[in-house]
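K.L.:
Shown below is the structure under consideration.
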Amino acid sequence: MAAPRGRPKKDLTMEDLTAKISQLTVENRELRKALGSTADPRDRPLTATEKEAQLTATVGALSAAAAKKIEARVRTIFSKVVTQKQVDDALKGLSLRIDVCMSDGGTAKPPPGANNRRRRGASTTRAGVDD
């Protein structure tokens, strides 16, 4: 059996608890401010909804890339067959291994410096200019 601790917990008063809550509130505010001011916006924590949205988008992109590759291979097989029996035989022995990556679907993330380009200046009107 474990030995009891040397000193018992002291009962906190209402003032102590209020002071502790205000201290924790200030710390929480400072931490949130520090999180919001990170240099890279991708470093912030994701919410569950954002994670789920990215997961769904990634699965969709990879599925689309895989579907294109599967269709291409099946079309190749079907181009060689003429009769229904040949189709049945070809499909019976069909086994595919597909490798997909995000760059296959065209949905790969842009390079890090892609958003740092300068935008074109806004065009100005010549309404007040006399020719």
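Cβ atoms are placed via backbone N, Cα and C, with glycine included.
Straight from Swiss-Prot, here's the annotation block:
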type	residues	note
MUTAGEN	Leu17 to Ala	Does not affect homooligomerization; does not affect ability to inhibit host CGAS
MUTAGEN	Ile21 to Ala	Decreased homooligomerization, formation of DNA-induced phase separation and ability to inhibit host CGAS
MUTAGEN	Leu24 to Ala	Decreased homooligomerization, formation of DNA-induced phase separation and ability to inhibit host CGAS
MUTAGEN	Glu27 to Ala	Does not affect homooligomerization; does not affect ability to inhibit host CGAS
MUTAGEN	Asn28 to Ala	Decreased homooligomerization, formation of DNA-induced phase separation and ability to inhibit host CGAS
MUTAGEN	Val74 to Ala	Does not affect DNA-binding; does not affect ability to inhibit host CGAS
MUTAGEN	Arg97 to Ala	Decreased DNA-binding and ability to inhibit host CGAS
K.L.:
In whole Å, how far does the CA atom of Leu17 (mutagenesis position) lie from that of Val74 (mutagenesis position)?
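P.N.:
Per the Cα atoms, Leu17 (mutagenesis position) and Val74 (mutagenesis position) stand 70 Å apart.
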K.L.:
Reduced to three states, what secondary structure does DSSP give Leu24 (mutagenesis position)?
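P.N.:
Where Leu24 (mutagenesis position) sits, the three-state DSSP reduction gives helix.
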K.L.:
Using all protein chains shown, find which of the mutagenesis positions Leu17, Ile21, Leu24, Val74 scores highest when you count other CB atoms within 10 A of its CB.
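P.N.:
Per the Cβ count, the most surrounded site is Val74.
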K.L.:
So if I draw a 10 Å sphere around the Cβ of Glu27 (mutagenesis position), how many other Cβ atoms end up inside it?
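P.N.:
Result for Glu27 (mutagenesis position): 10 other Cβ atoms within 10 Å.
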K.L.:
10 Å Cβ neighbour count around Arg97 (mutagenesis position)?
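P.N.:
Total other Cβ atoms inside 10 Å, all chains included: 4.
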K.L.:
Given Arg97 (mutagenesis position) and Glu27 (mutagenesis position), what distance in Å do their CA atoms have, once rounded to a whole number?
P.N.:
53
K.L.:
Nearest of the mutagenesis positions to Val74 (mutagenesis position) by CA-CA distance, picking from Ile21, Glu27, Asn28?
P.N.:
Asn28
K.L.:
Quick check for the class: what is the C-alpha distance, in angstrom and rounded, between Ile21 (mutagenesis position) and Asn28 (mutagenesis position)?
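P.N.:
Cα-Cα distance, Ile21 (mutagenesis position) to Asn28 (mutagenesis position): 10 Å.
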